[in-house]
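Shown next, in structure tokens, is the structure this report addresses.
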Amino acid sequence: MPALLERPKLSNAMARALHRHIMMERERKRQEEEEVDKMMEQKMKEEQERRKKKEMEERMSLEETKEQILKLEEKLLALQEEKHQLFLQLKKVLHEEEKRRRKEQSDLTTLTSAAYQQSLTVHTGTHLLSMQGSPGGHNRPGTLMAADRAKQMFGPQVLTTRHYVGSAAAFAGTPEHGQFQGSPGGAYGTAQPPPHYGPTQPAYSPSQQLRAPSAFPAVQYLSQPQPQPYAVHGHFQPTQTGFLQPGGALSLQKQMEHANQQTGFSDSSSLRPMHPQALHPAPGLLASPQLPVQMQPAGKSGFAATSQPGPRLPFIQHSQNPRFYHK
């Protein structure tokens, strides 16, 4: 037979502790239920608000929607107009930049062409200046410079003398007459070598010789009857060898003036260099106002002692390549 087991009787302290524990558990459960209820209520409220908003949107009329569309279209048109204005401004700026660039390029082209034409004109003028004065054109070497042409084209006012380092004697004739000694059998011509000037060496080259305008060519001359004619073939012997001193310029100028007065030539008839081909009888080489060069025999053509002054000797030194001068 089963035995009956009796539980032990709880004490008062144990009973109070058990009661307190049960009450705390109940309170905790109640709080949890309250929190869950609050969350549910909040969700319900949010859902209700969404529903109300949706209902309000659905209740909006068609006119209100049209008004909103018109406002948005106006705003779009304003933005498009601003875009068009900005595009036009950009196009205008680009067009002005293109015009300015073309203008600068045109100015640069004009300046370049003007500079080219000026240089071409200067080059052509220099070439014509080098060719002028010789009928042969390109056959004559262009060694005649502008300074020599200026000296030959002007009168005795531009007669210049060069001071040379040499002997102290002055190579010049008397102011009245040149010193010539007649010699029928002499060989005084263009092929005669120049006389010797002593042991001193000349300090100048043939290109630096004294060139003064004279009315006489270096070979044959237009002779006029003189009281005491001399033959062309004569030895030219200076009384004293040497070079021009600075003081001999006055006597040289007097001799030139005296020679021009004796032969009938004026100072205005300054001579310019002429190419040797001008003596050939080719047509068109000599113009009508030019002086003809008469080739006369040595026995008949003569001139006075004043017809050729002393300073003509530098022209005789060009024996290999004589230069003729004409009006």
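Even glycines carry a Cβ here, placed using N, Cα and C.
So, quick note: what you're seeing has the original residues, none of the substitutions.
According to Swiss-Prot, the mutagenesis experiment LYS45 to Arg carries the annotation: Abolishes sumoylation; when associated with R-71. Within the same chain, no residue at least 6 positions away from LYS45 (mutagenesis position) has a Cβ under 8 Å from its Cβ.
For LYS71 (mutagenesis position), no same-chain residue that is 6 or more apart in sequence has a Cβ closer than 8 Å to its Cβ. According to Swiss-Prot, the mutagenesis experiment LYS71 to Arg carries the annotation: Abolishes sumoylation; when associated with R-45.
Looking at Swiss-Prot, the entry for mutagenesis of SER319 to Ala says: Does not affect methylation.
Under its mutagenesis entries, Swiss-Prot includes GLN320 to Ala with the note: Does not affect methylation.
In Swiss-Prot, the entry for mutagenesis ASN321 to Ala states: Strongly decreases methylation. The structure shown retains the original residue.
What Swiss-Prot notes for the published mutagenesis of PRO322 to Ala is this: Strongly decreases methylation.
Among the mutagenesis results in Swiss-Prot, PHE324 to Ala has the note: Abolishes methylation. The residue drawn here is the original one.
Under its mutagenesis entries, Swiss-Prot includes TYR325 to Ala with the note: Abolishes methylation.
Here the residue is the original one, while Swiss-Prot reports the published mutagenesis LYS327 to Ala with the comment Decreases methylation.
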Looking only at DSSP and grouping its letters into three states, which state does LYS45 (mutagenesis position) belong to?
helix
